[in-house]
Amino acid sequence: MAAQGATAAVAATTSGTVGEGEPGPGENAAVEGPARSPGRVSPPTPARGEPEVTVEIGETYLCRRPDSTWHSAEVIQSRVNDQEGREEFYVHYVGFNRRLDEWVDKNRLALTKTVKDAVQKNSEKYLSELAEQPERKITRNQKRKHDEINHVQKTYAEMDPTTAALEKEHEAITKVKYVDKIHIGNYEIDAWYFSPFPEDYGKQPKLWLCEYCLKYMKFEKSYRFHLGQCQWRQPPGKEIYRKSNISVYEVDGKDHKIYCQNLCLLAKLFLDHKTLYFDVEPFVFYILTEVDRQGAHIVGYFSKEKESPDGNNVACILTLPPYQRRGYGKFLIAFSYELSKLESTVGSPEKPLSDLGKLSYRSYWSWVLLEILRDFRGTLSIKDLSQMTSITQNDIISTLQSLNMVKYWKGQHVICVTPKLVEEHLKSAQYKKPPITVDSVCLKWAPPKHKQVKLSKK
């Protein structure tokens, strides 16, 4: 097999990054305020011979982000980048999602009095402008939506004790993102999170990946040689969907273990909260690709357990960053529900979902339900909606609550809608029809035989 034989970790818990219209890393990450960000200033030239403070691990410094704003950042780790021949520091921007953590050169840290004074002066001017603005009050619901959209990280104090303990343990294990970039196909992509690539691979600033077999390499020379030798031009497994240039392959983790392990290592670079397993055999992977004359190029995927005791129809879901905001995330979500319909079951993504995953699922659920409510005439229950869509009743209730379309009356949830309210929601860009939809006619798939037997007994 063309992919690597090293034992790798597999993602088994949803932390979906599906990427439909949500901000990318670094966008809208600061709390709402004036258009000009605090701390935006062209770095002044330090006086000749002006001493710099020594950078120490665990200390906090002002750091210039890629958008030229300055923020407090804790230095987590340092390294010598052998590929670039320079010293770098791994920083976490205080109060921001860990997705934005990055390796920076020393010249992006405010280490002299001249630079620190200039940043401080600019920040004070920003705060003065902010104080002159009319006071705005926001509701708890508005704050929740704001925090989801802008990736505001919860503090440990805002979590229950068990969650806080797990978060601290998770953060300690995955604190430093050594692999900073990957090259795959025609794209060079910044990594978002730590991924447990084995041995020396996990400490390289950059990895090269074959987009067909997903073999990962430390050196560009090895990568170029591999491209000339690799015979793969599509994922392994069975093609179960093809429409125009969109294709989906079903890959059994038991039959294609190394490919699926490599896929999970790739996905972990863009997914934070996951439980990692070494065994991919209990999972089936659905690989979404764009097809051209060169081959089938991986766009994203979702995985699901062959047997889910909790009724989950998705374990992990990801759209690779270059393909986000193009409708592929909602396509993957819709595809998972098409499979559930063929299985005559209801399903829900495994929790926890990432912030971006929550936004995409909520947007998809809202659109599906609004489309039904707009065209339906007569009496309709939440159970009816669940049977029609394969969405769980709990997910339907939470979605309708977010749309102010359900009330709790006499011990049960009651749908309360008007045609006008439905149309108003459908006019919103947030709930518009996805640009790419699943054509069930093009889906060539049936549930496994053991599941068909179970369904026939129900």
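Note that the numbers count up from 1, one per residue, in the order the chain is shown.
Quick reminder: no glycine exception, Cβ is built from N, Cα and C everywhere.
The shown structure was predicted, so the numbers you read here are calculated from the model rather than taken from an experiment.
Annotated features in Swiss-Prot:
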| type | residues | note |
| --- | --- | --- |
| ACT_SITE | GLU350 | active site, proton donor/acceptor |
| BINDING | ILE317, THR319, ARG325, ARG326, GLY327, GLY329, LYS330, SER354, SER363, TYR408, LYS432 | acetyl-CoA binding site |
| DOMAIN | 55-110 | domain 'Tudor-knot' |
| DOMAIN | 174-447 | domain 'MYST-type HAT' |
| MUTAGEN | LYS274 to Arg | Abolished ability to acetylate proteins |
| MUTAGEN | GLU350 to Gln | Abolished protein acetyltransferase activity |
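Using DSSP to sort the residues of the domain 'Tudor-knot' (55-110) gives these counts of helix, strand and coil: 6 helix, 31 strand, 19 coil. Around the Cβ of LYS432 (acetyl-CoA binding site), the number of neighbouring Cβ atoms within 10 Å comes to 12. Overall, the recorded acetyl-CoA-binding residues ILE317, THR319, ARG325, ARG326, GLY327, GLY329, LYS330, SER354, SER363, TYR408, LYS432 cover a maximum inter-Cα distance of 37 Å. Cα to Cα, GLU350 (mutagenesis position) and ILE317 (acetyl-CoA binding site) are separated by 10 Å. Considering only the recorded positions ILE317, GLY327, GLU350, the Cβ with the fewest other Cβ atoms within 10 Å is that of GLY327. Each of the binding-site residues ARG325, LYS330 was ranked by the number of other C-beta atoms within 10 Å, and first place falls to LYS330.
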